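Novice: Pulled these features from Swiss-Prot for this protein:
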BINDING   VAL19, TYR37, GLU38, ALA39, ARG40, ALA57, ARG111, LEU136, THR172, ASP304, MET317, ASN318  FAD binding site
BINDING   ARG85, TYR99, ASN363, TYR398  L-kynurenine binding site
MUTAGEN   ARG85 to Ala or Lys  Abolishes kynurenine 3-monooxygenase activity
MUTAGEN   TYR99 to Phe  Strongly decreases kynurenine 3-monooxygenase activity
MUTAGEN   TYR99 to Ala  Abolishes kynurenine 3-monooxygenase activity
MUTAGEN   PHE312 to Ala  Decreases to 30% NADPH oxidase activity
MUTAGEN   PHE313 to Ala  Decreases to 50% NADPH oxidase activity
MUTAGEN   ASN363 to Asp  Abolishes kynurenine 3-monooxygenase activity
MUTAGEN   ASN363 to Ala  Strongly decreases kynurenine 3-monooxygenase activity
MUTAGEN   GLU366 to Ala or Gln  Strongly decreases kynurenine 3-monooxygenase activity
MUTAGEN   ASN465 to Ala  Not glycosylated. Reduces to 80% kynurenine 3-monooxygenase activity
Amino acid sequence: MDSSVIQRKKVAVIGGGLVGSLQACFLAKRNFQIDVYEAREDTRVATFTRGRSINLALSHRGRQALKAVGLEDQIVSQGIPMRARMIHSLSGKKSAIPYGTKSQYILSVSRENLNKDLLTAAEKYPNVKMHFNHRLLKCNPEEGMITVLGSDKVPKDVTCDLIVGCDGAYSTVRSHLMKKPRFDYSQQYIPHGYMELTIPPKNGDYAMEPNYLHIWPRNTFMMIALPNMNKSFTCTLFMPFEEFEKLLTSNDVVDFFQKYFPDAIPLIGEKLLVQDFFLLPAQPMISVKCSSFHFKSHCVLLGDAAHAIVPFFGQGMNAGFEDCLVFDELMDKFSNDLSLCLPVFSRLRIPDDHAISDLSMYNYIEMRAHVNSSWFIFQKNMERFLHAIMPSTFIPLYTMVTFSRIRYHEAVQRWHWQKKVINKGLFFLGSLIAISSTYLLIHYMSPRSFLRLRRPWNWIAHFRNTTCFPAKAVDSLEQISNLISR
């Protein structure tokens, strides 16, 4: 394709969040003219950011996307490695469950700082222009036209070759695509909300072990804590909304934490706990699925706009960043031909993003309940053992999702296959132990004892002579044995 044509391509990126700003970097490298429209003010100058601010877990997929635009080292240097889950039981006991091998870890990063860094990186490209406080009013993908409303309150029509919807779970771009025939959409609010709390530094250092994702699992709800660069921890309490609604006073909150998170109170402090708890109401969590992710060659959805997921597998940002990376790889493959790239992008990403959405739902149950069980710990130890002796044959689900770029839906399929293999292996092992035990029992048992086992009615005589079994009960058993022997 002629380079002058490529340079004339104009792209409107709707949304200047994590995925939107990263996608602007990817597209700017292709010499497209990029305009990013963000409804909020510039987060780098905002005095207070309201709403979602859950700490993020950056893993392999996200790092590969950042690496492709030359930002991996910068972002990684601002993250804190977390090598394992640290489980806090109700009794105060702590136990670590490694994520993978000693060299494998995820990174705790600040959403706010990461967004600022990505915006700054995008603005460094001369062909990128940021438009803050610009809200999308209309989107007409057939004609490649959008209407935006800036701070001057005057609607402005903008024409472009490609509209990229990166405007989050409540995407305006997606809402316009939903009016098109054969566009499928579903959403689900889970019955749990989240609330953020803070564990401040203690004597200038971390109040807990910093290189862990701390979890307080309590079956129907849980709390997690991720470390920050300033030696604090950001805690997130996930709980059904009806439970949040029961905590109306300061005493209610303190009593609740004393009952379910007693070891967290001295870490947070009662005063700060109450202050943070009533600062903002519990926030909802939504899961969104749609199909397809594109419309002709003029519009595409990325990140939460295409597949908002609950945060319990730590893959929301990573999946969104991988969207950008896959899109970039396809643009290379098809030489920037959007008519070829967009349909393949939808075909590849829809099964993967739906798979990680389902896994995230499943992982909430695992995090809040299963991690307490001995069987769960046994399974994790077995997975690590099998992976150690057969690294290319047996790969734990978490490793496939977090430390590789195996496609999400393929990871799920492989996980189900591996579970079947393990279950069959355990059944075979159990059967072998049972048969071996029976053989040894028979082989070393005296003939007289063996004869008693073969003839159940002889047991009755044995009970009559050696126990204080009631006589009437023995007589009843004799009657049954006589029927059996006939």
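In case you wondered, yes, glycine gets a Cβ from its N, Cα and C as well.
Tell me about the surroundings of these features in the structure.
Specialist: A strand conformation is recorded for GLU38 (FAD binding site) in the three-state DSSP classification.
If you draw a 10 Å sphere around the CB of ASN363 (mutagenesis position), it holds 21 other CB atoms from the protein chains shown.
In this structure, ARG85 (mutagenesis position) is part of a beta strand by DSSP.
According to its DSSP assignment, TYR99 (mutagenesis position) is coil.
Same-chain residues at least 6 positions away in sequence with a Cβ under 8 Å from that of TYR99 (mutagenesis position) are, in sequence order, MET82, ARG83, ALA84, ARG85, TYR105, ILE106, TYR398, THR399, THR402.
The Cβ of PHE312 (mutagenesis position) has 23 other Cβ atoms within 10 Å, all protein chains considered.
DSSP assigns PHE313 (mutagenesis position) to coil, not to a helix or a strand.
In the three-state DSSP scheme, ASN363 (mutagenesis position) falls into the helix class.
Of all Cβ atoms in the protein chains displayed, 15 besides its own lie within 10 Å of the Cβ of GLU366 (mutagenesis position).
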Novice: About how far apart, in whole Å, are the alpha carbons (Cα) of THR172 (FAD binding site) and PHE312 (mutagenesis position)?
Specialist: 25
Novice: Should any of the recorded positions ARG111, PHE313, MET317 have a Cα within 10 Å of the Cα of ASN363 (mutagenesis position), which are they?
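Specialist: Among ARG111, PHE313, MET317, the ones whose Cα sits within 10 Å of that of ASN363 (mutagenesis position) are PHE313.
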Novice: Would you kindly give the Cα-Cα distance separating PHE312 (mutagenesis position) and ARG40 (FAD binding site), rounded to the nearest Å?
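Specialist: Computed Cα spacing between ARG40 (FAD binding site) and PHE312 (mutagenesis position) is 26 Å.
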Novice: How big is the Cα-to-Cα gap, in Å, between GLU366 (mutagenesis position) and ARG111 (FAD binding site)?
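Specialist: Cα of GLU366 (mutagenesis position) to Cα of ARG111 (FAD binding site) measures 24 Å after rounding.
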Novice: Give me the count of other Cβ atoms within 10 A of the Cβ belonging to THR172 (FAD binding site).
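Specialist: So the number of other Cβ atoms within 10 Å of THR172 (FAD binding site) is 19.
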Novice: Specify the secondary structure state of TYR398 (L-kynurenine binding site) as given by DSSP, simplified to three classes.
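Specialist: Note: TYR398 (L-kynurenine binding site) is helical by DSSP.
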Novice: Which one of the recorded positions (ARG40, ARG85) has its C-beta surrounded by the most other C-beta atoms within 10 angstroms?
Specialist: ARG85
